[in-house]
Amino acid sequence: MNRGSLCPNPICLPPLEQSISKFLTQSGTFKDGDLRVNKDGIQTVSLSEPGAPPPIEPLDNQLSLADLEVIKVIGKGSSGNVQLVKHKLTQQFFALKVIQLNTEESTCRAISQELRINLSSQCPYLVSCYQSFYHNGLVSIILEFMDGGSLADLLKKVGKVPENMLSAICKRVLRGLCYIHHERRIIHRDLKPSNLLINHRGEVKITDFGVSKILTSTSSLANSFVGTYPYMSPERISGSLYSNKSDIWSLGLVLLECATGKFPYTPPEHKKGWSSVYELVDAIVENPPPCAPSNLFSPEFCSFISQCVQKDPRDRKSAKELLEHKFVKMFEDSDTNLSAYFTDAGSLIPPLAN
C-alpha cells in the first residue's frame with residue numbers, strides 16, 4: 001500500500017446517485033425490494049406473488065407516533081437525530097430515531113437495510129426495534145431506550161474500564177456478535193464504542209445496522225467500503241474481500257480503548273495528532289497491530305486482544321471461539337456487577353434533565 005493512499009488500486013468513482021423517487025410509491029410508501037414502510041408501519045412482502053402487495057395494516061396495540069411525547073434530543077447525526085420520547089399512557093421511555101431522506105440512493109439503501117435487520121432480529125444483545133414509519137420525507141424508528149448511553153459516554157466519565165467489568169461487557173458483545181454472525185449472517189461493519197449501548201440493568205447491546213451487510217451464507221465475503229475508518233480492519237481498508245472477522249478486529253480495538261482510555265493507534269511521537277484520516281488508515285494497514293501492555297494487564301486480556309487484532313483475518317478467532325477464551329470466563333465467579341458499575345459511574349442519562 002502506498003503511503004498516503006487509501007486503497008492500493010486506482011479509485012473508481014461510484015455511479016451517479018439515482019432519484020429518491022424510485023423508492024417511493026404514489027401513495028407515499030417507502031419501498032426497497034420486499035420492504036414497505038408508510039405512516040401505518042412496516043412490512044415485508046412476497047415479490048413472487050402477482051398483483052399489488054396488500055396494504056399495511058396497523059397491528060393491535062401497536063405503538064404510534066401520536067402516542068409519544070418528545071422529551072429532548074439525545075443524539076444528532078448528519079441526516080437526522082435521536083429523541084428521548086415517552087409513551088403518554090404508560091409513561092415508558094423510548095428512543096425515537098428520525099431520519100430525513102435525501103436524494104442519495106446510498107442513504108435510502110442504508111435506511112432500508114437498517115429497517116430490514118431491525119424488523120427480523122430478536123436478540124437480547126441487540127437494541128430492540130418496536131416499530132418504524134415513513135411519512136412526509138421522514139423515517140421514524142421507535143427503539144429501546146438505553147438509559148446509560150454508549151460505551152463512548154461511559155469512557156468520558158470513567159476514563160478507563162477495569163478488566164473485570166470489561167470481561168463482562170465483552171461477553172455480552174460477543175453474544176450479540178454470535179447472533180448476527182452465525183444465526184443471521186450479518187457483518188455489522190461499524191462496531192465502535194458509540195454503537196454499544198448500556199443501561200442501568202447492566203445490559204450491553206449492539207445498535208445501528210445502517211451500514212451492515214447481510215451475506216448469503218456464513219462463509220460469504222463482502223467487498224464494499226463503509227463504516228468508521230479508525231475501527232476498520234486492515235483488509236477492509238486495503239479493499240480486499242472480508243468476512244465477519246472484520247467485526248472481531250473492531251471489537252479488539254474497542255476493548256483496548258476501554259482498557260487504556262485512549263484509541264489504540266497513536267500518531268508518531270513528534271506529532272500531536274494524525275494529519276489526515278489517510279495517514280491513520282495507512283498506519284492500520286502497514287504497522288504492526290496494537291497490543292495490550294503486558295506490564296499493565298493480565299496475560300488473559302493480552303491474549304484476547306492479540307487473537308482479535310491479527311492482521312491476517314484467517315488468524316483471528318470467531319465470536320463463538322472467543323466466548324470460550326479465558327479472559328471472558330476468568331471473572332465469572334467474582335462479584336462483577338455491571339448494573340452497579342454503570343450506575344456508580346454516573347453515566348445514566350437523566351430522562352427529564354434540562
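The backbone N, Cα and C atoms fix where each Cβ goes, and this holds for glycine too.
A 10 Å cutoff on Cβ-Cβ distances gives ASP190 (active site, proton acceptor) a total of 21 other Cβ atoms nearby, all chains included. The annotation active site, proton acceptor is assigned in Swiss-Prot to ASP190.
Counting every protein chain shown, the number of other Cβ atoms lying within 10 Å of the Cβ of GLY80 (ATP binding site) is 18. Secondary structure at GLY80 (ATP binding site), taken from DSSP and collapsed to helix, strand or coil, is strand. Residues annotated as ATP binding site in Swiss-Prot: ILE74, GLY75, LYS76, GLY77, SER78, SER79, GLY80, ASN81, VAL82, LYS97.
As annotated by Swiss-Prot, domain 'Protein kinase' applies to 68-328, with the evidence given as sequence analysis.
There are 23 other CB atoms within 10 A of the CB of LYS97 (mutagenesis position), with all protein chains counted. Swiss-Prot lists LYS97 to Arg among its mutagenesis entries, and the accompanying note reads: Loss of kinase activity in vitro.
Record note (Swiss-Prot), mutagenesis THR218 to Ala: Loss of kinase activity in vitro; when associated with E-224. The unchanged residue is displayed.
Swiss-Prot lists THR218 to Glu among its mutagenesis entries, and the accompanying note reads: Constitutively active; when associated with D-224. Increases kinase activity in vitro; when associated with E-224.
According to Swiss-Prot, the experimentally introduced change SER220 to Glu is described as follows: Increases kinase activity in vitro; when associated with E-224.
Among the mutagenesis entries in Swiss-Prot is SER224 to Asp, noted as: Constitutively active; when associated with E-218.
Under the heading of mutagenesis, Swiss-Prot lists SER224 to Glu and annotates it as follows: Increases kinase activity in vitro; when associated with E-218 or E-220.
ILE74 (ATP binding site) falls within a strand segment according to DSSP. Compared over the binding-site residues LYS76, VAL82, the count of CB atoms lying within 10 A of a residue's CB peaks at VAL82. Recorded residues LYS97 (mutagenesis position) and VAL82 (ATP binding site) have their alpha carbons 4 Å apart, per Cα-Cα distance. All chains included, 17 other C-beta atoms sit within 10 angstroms of the C-beta of ILE74 (ATP binding site).
The two recorded residues, LYS76 (ATP binding site) and ASP190 (active site, proton acceptor), show a Cα separation of 17 Å.
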